[in-house]
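**Student:** The pheophytin a binding site annotation in Swiss-Prot covers Y126, and the record cites sequence analysis as its basis. Taken from Swiss-Prot, the feature [CaMn4O5] cluster binding site covers D170, E189, H332, E333, D342, A344. For H215, S264, F265, the entry in Swiss-Prot reads quinone binding site, with the evidence type sequence analysis. Per Swiss-Prot, the feature Fe cation binding site maps to H215, H272. Among the sequence features in Swiss-Prot, the mutagenesis site F211 to S is noted as follows: Az-V; herbicide resistance. For A251 to V, Swiss-Prot lists a mutagenesis experiment annotated as follows: Az-V; herbicide resistance. While the structure shown retains the original residue, Swiss-Prot records the mutagenesis experiment F255 to L with this note: DCMU-IIA; herbicide resistance. Quoted from Swiss-Prot for the published mutagenesis S264 to A: DCMU-IIA/B; herbicide resistance. According to Swiss-Prot, the mutagenesis experiment N266 to D carries the following note: IoxIIA; herbicide resistance. The mutagenesis experiment N266 to T is recorded by Swiss-Prot, whose note states: IoxI; herbicide resistance.
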Amino acid sequence: MTTTLQQRESASLWEQFCQWVTSTNNRIYVGWFGTLMIPTLLTATTCFIIAFIAAPPVDIDGIREPVAGSLLYGNNIISGAVVPSSNAIGLHFYPIWEAASLDEWLYNGGPYQLVVFQFLIGIFCYMGRQWELSYRLGMRPWICVAYSAPVSARTAVFLIYPIGQGSFSDGMPLGISGTFNFMIVFQAEHNILMHPFHMLGVAGVFGGSLFSAMHGSLVTSSLVRETTEVESQNYGYKFGQEEETYNIVAAHGYFGRLIFQYASFNNSRSLHFFLGAWPVIGIWFTAMGVSTMAFNLNGFNFNQSILDSQGRVIGTWADVLNRANIGFEVMHERNAHNFPLDLASGEQAPVALTAPAING
């Protein structure tokens, strides 16, 4: 008997690279989206850390009054931020090579654009990588669909809103207090609290938290005991076991009696789809709300107060909200504007055009 051995041709470096990138046997899956995700997220993270620590003040309003955001210029972890690029730059793409010098690039807030653009590309690729890994493993694509909710929210805040407002200086600062400042100014200029899409987003986030807590507590309370009373119930679960780890019938019966029968799911698959869909849809609506308000399609306003038959104002919550918004707007960009538009567009006050004659 004769055995013939044929030497296998060695794969090229490109083929080896392709096999490594798409292999699901790696400890961490890379994927084709990962080849772009890894460098962009590393770039964004590195630039953010350096800018947060040591970036010089930025002329955010374009009026030659720089605002310091880094730690070395007097801020702490709470007040520090990567300050958005200058209003003098507007929506222009502002990479390092567009500036006359590195100092000019830093003064005009170039690091903000670098971090934001690299970060957005990175999270887009992360979402694509989730789909890619699901496809390789034969899974359904709902993981990347769920992740599209925070991706759409970040895109609305960092890209769509500055485009609608005409300048990246209106983007959200990359810091804790900068985030809150952005929220307050957004309320002042767009009345987001009175926008129905924001209300749906609040229902999605808080409702999702409630449903998650309810589900986790119900499951934990109806675990099937596989251990003695002196051992933790967690030891009764073996990874990959075929048996149910909790009694869904008991959980269904408890919740159905606690509220009413049809408030409880009797199908585990529909239950978990609901738990995933509720917050995702809510955050989608919030992202759509921010994207529409970016072009000044704002929340409901009740600027006309309710008057009685004598013409006196009947105070309502809308009046309180309007005064708060005007107060926020007065504090915002106080050196760039004299008055917010709500105050500047009121009735004109009579002024003296000629000086009175003084006879001494």
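The backbone N, Cα and C atoms fix where each Cβ goes, glycine too.
Surface or core, plus neighbours and distances: that's what I need for these features.
**Tutor:** DSSP gives Y126 (pheophytin a binding site) a helix state. Applying an 8 A CB threshold to same-chain residues 6+ apart, the list for Y126 (pheophytin a binding site) reads F33, M37, L41, Y147.
In the three-state DSSP reading, H332 ([CaMn4O5] cluster binding site) counts as coil.
Secondary structure at S264 (mutagenesis position), taken from DSSP and collapsed to helix, strand or coil, is coil.
Sequence-distant contacts of H272 (Fe cation binding site), defined as residues of its own chain at least six apart whose C-beta falls under 8 angstroms from its C-beta, are absent.
Sequence-distant neighbours of F211 (mutagenesis position): residues of the same chain at least 6 apart with a C-beta under 8 Å from its C-beta are F274, L275, W278. In the three-state DSSP scheme, F211 (mutagenesis position) falls into the helix class.
Note on A251 (mutagenesis position): other Cβ atoms within 10 Å of its Cβ, all shown chains, come to 24.
DSSP assigns F255 (mutagenesis position) to a helix in the three-state reduction. Spatially close to F255 (mutagenesis position) yet at least six residues away along the chain are M214, L218, A263, S264, judged by Cβ distances under 8 angstroms.
The 10 Å shell around the Cβ of S264 (mutagenesis position) contains 18 further Cβ atoms across the protein chains shown.
Its own atom aside, the Cβ of N266 (mutagenesis position) has 14 Cβ atoms within 10 angstroms in the protein chains shown.
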**Student:** May I have the list of same-chain residues other than H215, S264, F265 whose Cβ is within 8 Å of the Cβ centroid of the recorded quinone site, in sequence order?
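**Tutor:** Neighbours within 8 Å of the Cβ centroid, excluding H215, S264, F265: M214, L218, A251, H252, F255, L271.
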**Student:** Listed recorded positions are D170, A251, H332; which of them have CA atoms within 10 A of the CA of H215 (quinone binding site)?
**Tutor:** A251
**Student:** Residues with Cβ closer than 8 Å to the Cβ of D170 ([CaMn4O5] cluster binding site), same chain and 6+ apart in sequence?
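**Tutor:** Listed in sequence order: P84, Y161, P162.
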**Student:** For A251 (mutagenesis position) and H332 ([CaMn4O5] cluster binding site), determine the Cα separation and express it in whole Å.
**Tutor:** 51
**Student:** What is the Cβ neighbour count of E189 ([CaMn4O5] cluster binding site) at a 10 Å cut-off, with all protein chains included?
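**Tutor:** Summing over all protein chains shown, E189 ([CaMn4O5] cluster binding site) has 20 other Cβ atoms within 10 Å.
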